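One structure below.
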Amino acid sequence: MGIKYLPVSVASTALSFVGLQVWTELSLDRLRADGLIAKNISLGDSEHALELLLGSYFTIALLTNFVLNVYILLVLSLKTLFFGDLYDVETKKLVERLANYIIYKGTFLPLVIPPTIFQGVLWTVWLTVLCTLKMFQALARDRLERLNASPSSTPWTYFRVYSVLFLVLSVDMFWIKLSLMTYNTIGSAVYLLLLFEPCSIAFETLQALLIHGFQLLDMWINHLAVKNSDCQRSKFIDSMTAGSLLEWKGLLNRNLGFFLDMATLVMALGHYLHIWWLHGIAFHLVDAVLFLNIRALLSAILKRIKGYIKLRIALGALHAALPDATSEELRAYDDECAICREPMAKAKRLHCNHLFHLGCLRSWLDQGLNEVYSCPTCRKPLFVGRTENEVNPRTVEVSSDEQLARQLERQNNPVHALATGLFPAEVPDSVENDTSRNLGLDPSWLQTWSSQGSDVAGPSTTSRTVGLGRVQMMMRHLASVGESYAQTALDDAAWSLWPMNPSQASTSSTTVPPGNGGRTGGLHLRTVSNTTNESLTNILAMAETVREVMPHVPDEIIFQDLQRTNSVAVTVNNLLQM
């Protein structure tokens with residue numbers, strides 16, 4: 001599908017048009033010679049002449065060939081205009097996705113469609129249009145992701161690819177209108193199937209427009225600031241937009257993205273439910289496949305809802321842990337964020353009265369080592385007046401961690417492998433019986449803001465007994481999940497019969513670098529003493545961090561996931577989807 005195919009497509013389309021025209025003239029001359037039509041065809045005789053022409057299979061073949069060539073020419077022209085040459089990875093992914101879509105969406109249509117020529121042509125055109133829309137949507141999303149990661153991309157290049165999403169949405173809305181008119185005209189329940197997939201594509205396209213629209217806006221603002229650095233109007237625009245762009249981006253991506261994500265899943269579920277209702281239950285193999293697909297979609301919907309609820313709880317905890325700066329403070333300081341050097345429409349205030357964007361502060365705390373978190377400006381500790389036990393309330397569990405380390409070491413030694421499991425059975429009653437663990441929050445979090453509510457920020461001089469590890473890890477999780485939640489929700493699941501397991505989607509997109517001591521890939525603990533001790537130390541430290549954020553998750557599940565992923569962020573992502 002490279003640019004070199006475009007001249008070939010133009011020549012093929014021209015030849016097919018000439019061949020169709022020549023054959024039509026010869027057919028009309030033969031019909032005139034037989035006396036079936038008059039020499040001068042009037043408007044009233046045109047319908048009869050067209051019926052006679054379409055009575056020939058060769059005419060239908062030439063017409064089909066011409067339409068197919070026009071379609072290929074149109075696709076290649078749009079591809080050349082918006083994308084240029086495709087990368088090898090894009091071409092490979094495109095072929096795989098289209099094959100999956102045709103198999104999983106077109107296979108079930110013969111079960112409910114009457115075997116007539118009209119029905120065959122109608123549903124073939126329907127599937128072709130949907131495949132084309134999905135193809136351009138997927139190409140646009142993949143290319144936008146590549147441009148977003150490229151430092152040399154310009155706003156114009158980004159907008160050229162971004163406009164493909166508007167084209168897809170416009171054609172899809174027009175197709176939905178035609179499908180609705182067809183259903184209203186014929187009135188058969190079969191034609192409701194014309195609506196589910198176009199609506200699903202519309203929701204997916206709106207989701208992509210939302211996510212990449214913020215990226216385009218951010219790129220345009222940065223480009224404008226660099227180009228017109230001395231222009232007062234540019235500075236005014238920056239002060240009005242840059243400060244609140246991050247807040248609006250996270251809010252809309254999280255809430256509106258979740259709604260569009262759920263709408264896409266519901267449309268896919270409705271498509272298969274309607275096919276099952278039209279086909280009936282006959283206890284055949286196809287019924288089992290439909291049932292498994294419906295079950296997987298229902299499971300994905302429930303997991304998405306549970307993940308969104310957990311994310312909302314985490315956001316409330318984070319906003320309570322770090323108080324918001326008031327409008328009076330923002331006007332009094334009239335400062336910009338010391339991390340991103342952008343104006344602040346909303347900010348979080350530390351106890352030292354320095355203000356920062358929540359996202360910037362989240363990234364700063366993500367760099368903290370050994371729970372030594374300081375203000376980016378004055379380097380004062382973020383939370384003062386706290387004892388060592390308050391900073392790390394789980395240090396009393398060192399004995400259990402030592403037991404875990406010893407059992408992990410035995411497990412990695414084939415001579416001392418344990419058949420009964422990896423983790424100790426002894427768990428403190430105070431941890432297991434704490435009801436607040438069922439909510440995913442530690443009691444030390446709840447005690448400090450239960451009387452204020454999650455959105456009320458205390459004074460800057462008030463010290464809060466908030467676990468720094470929990471704040472840091474919660475910020476890391478919200479950075480990796482909250483902002484990209486809507487974007488990665490249906491990237492590959494919408495193409496397959498069964499949606500991808502969220503844990504598989506997370507781990508498959510994460511590359512774990514080789515560790516020290518010859519470890520490659522995932523976490524493989526060796527029997528060598530130095531490597532084993534280092535690996536045990538790392539996994540215990542990561543388990544402690546995950547345990548601070550999600551104390552309600554059993555230790556066994558945390559350690560098993562960490563051994564598979566060797567990443568705290570990926571493990572938190574996986575546990576949130578449970």
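Cβ atoms are placed via backbone N, Cα and C, with glycine included.
Just the original residues are modelled here, none of the noted substitutions.
If you check Swiss-Prot, you get these features:
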- Cys337 to Ala: Loss of E3 ubiquitin ligase activity (MUTAGEN)
- 538-578: domain 'CUE' (DOMAIN)
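Counted within 10 Å of its Cβ, the other Cβ atoms near Cys337 (mutagenesis position) come to 21, all protein chains included. Predicted-model confidence for the domain 'CUE' (538-578) is 81, expressed as mean pLDDT.
Secondary structure of the domain 'CUE' (538-578) per DSSP, as helix, strand and coil residue counts: 32 helix, 0 strand, 9 coil. A coil conformation is recorded for Cys337 (mutagenesis position) in the three-state DSSP classification, outside any helix or strand.
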